[in-house]
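As recorded in Swiss-Prot:
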| type | residues | note |
| --- | --- | --- |
| MUTAGEN | ASP36 to Ala, Glu, Asn or Gln | Loss of activity |
| ACT_SITE | ASP36 | active site, proton acceptor |
| MUTAGEN | PHE41 to Tyr | 138-fold decrease in catalytic efficiency |
| MUTAGEN | PHE41 to Ala | 540-fold decrease in catalytic efficiency |
| MUTAGEN | PHE41 to Trp | 73-fold decrease in catalytic efficiency |
| MUTAGEN | PHE41 to Leu | 713-fold decrease in catalytic efficiency |
| BINDING | GLU84, LYS145, ILE170, THR171, THR172, ASP173, VAL174, CYS175, GLN215 | biuret binding site |
| MUTAGEN | LYS142 to Ala or His | Loss of activity |
| MUTAGEN | LYS142 to Arg | 297-fold decrease in catalytic efficiency |
| ACT_SITE | LYS142 | active site |
| MUTAGEN | LYS145 to Ala, His or Arg | Loss of activity |
| ACT_SITE | CYS175 | active site, nucleophile |
| MUTAGEN | GLN215 to Glu | 1300-fold decrease in catalytic efficiency |
| MUTAGEN | GLN215 to Asn | 38-fold decrease in catalytic efficiency |
| MUTAGEN | GLN215 to Ala | 419-fold decrease in catalytic efficiency |
Amino acid sequence: MDAMVETNRHFIDADPYPWPYNGALRPDNTALIIIDMQTDFCGKGGYVDHMGYDLSLVQAPIEPIKRVLAAMRAKGYHIIHTREGHRPDLADLPANKRWRSQRIGAGIGDPGPCGRILTRGEPGWDIIPELYPIEGETIIDKPGKGSFCATDLELVLNQKRIENIILTGITTDVCVSTTMREANDRGYECLLLEDCCGATDYGNHLAAIKMVKMQGGVFGSVSNSAALVEALP
């Protein structure tokens, strides 16, 4: 995929439209959001592993995200990381969410190989070393699927004057999709990098990507790590 440049406008080749829609792609107005790349979601002994899913599906995005992260760090783009987890006293954990997790054998707050499952401050809750934030990068701790719900993400984006959001992380069909929809409804121009996302079910991953593209890009556009790195101004 090639970059397209028109009179100081920059586009990433994407489907169903070159992104961003207006070509206003700059380090000062664009943020990379890396969603929930935590041991609990993609590491041995974590929440997803405890539920018996194939870890290779949620580990596949690690290397592509590393390449995107390195490129965007080098060019001075805003970097934001998210972590899903709950307070140690579980005061922010809905009863039905805990019930569902216990029902499938991985109760949130219960002891696990990486500490209490999806609990803030535990080893499994933290971001994996390969993608760990560096000084100056924002970390958003969230109690739910969406990165805007019960967090200060919107305030951070407004303070940084962000217009464009590039979404990566896991899982495509749950936390990434929810965050993309939340951002789109708030007027942010969104791009999903399909090889930088993963899900516990590959069919769900593909379905989530397909839904982004419907109706001319109802939630934004879709590209990949190679196209982004090649065209990034």
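From the backbone N, Cα and C atoms, a Cβ is placed for every residue, glycine too.
Overlay of Swiss-Prot annotations on the structure.
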| residue | record | Cβ within 10 Å |
| --- | --- | --- |
| ASP36 | mutagenesis position | 24 |
| PHE41 | mutagenesis position | 30 |
| GLU84 | biuret binding site | 24 |
| LYS142 | mutagenesis position | 22 |
| LYS145 | mutagenesis position | 18 |
| ILE170 | biuret binding site | 29 |
| THR172 | biuret binding site | 31 |
| VAL174 | biuret binding site | 19 |
| CYS175 | active site, nucleophile | 24 |
| GLN215 | mutagenesis position | 9 |
Euclidean distance between Cα atoms of LYS142 (mutagenesis position) and GLN215 (mutagenesis position), Å: 30
How would DSSP class LYS142 (mutagenesis position) in three states? strand
Which state, by DSSP, holds VAL174 (biuret binding site): helix, strand or coil? helix
Going by Cα-Cα distance, which of the mutagenesis positions (ASP36, PHE41, LYS142, LYS145) sits nearest to VAL174 (biuret binding site)? LYS145
Could you give the Cα-Cα distance between GLU84 (biuret binding site) and PHE41 (mutagenesis position), in whole Å? 9
Quick check: in three-state DSSP terms, what is GLN215 (mutagenesis position)? helix
Near LYS145 (mutagenesis position), meaning Cα within 10 Å, which of PHE41, THR172, CYS175 (recorded positions)? CYS175
Across the listed biuret-binding residues, GLU84, LYS145, ILE170, THR171, THR172, ASP173, VAL174, CYS175, GLN215, what is the farthest Cα to Cα distance, given in whole Å? 30
By a three-class reduction of DSSP, GLU84 (biuret binding site) is assigned strand
Going by Cα-Cα distance, pick out whichever of the mutagenesis positions ASP36, PHE41, LYS142 is nearest to CYS175 (active site, nucleophile). ASP36
Can you tell me which recorded positions out of LYS142, ILE170, THR172 are within 10 A of PHE41 (mutagenesis position) by Cα, answering none if there aren't any? ILE170
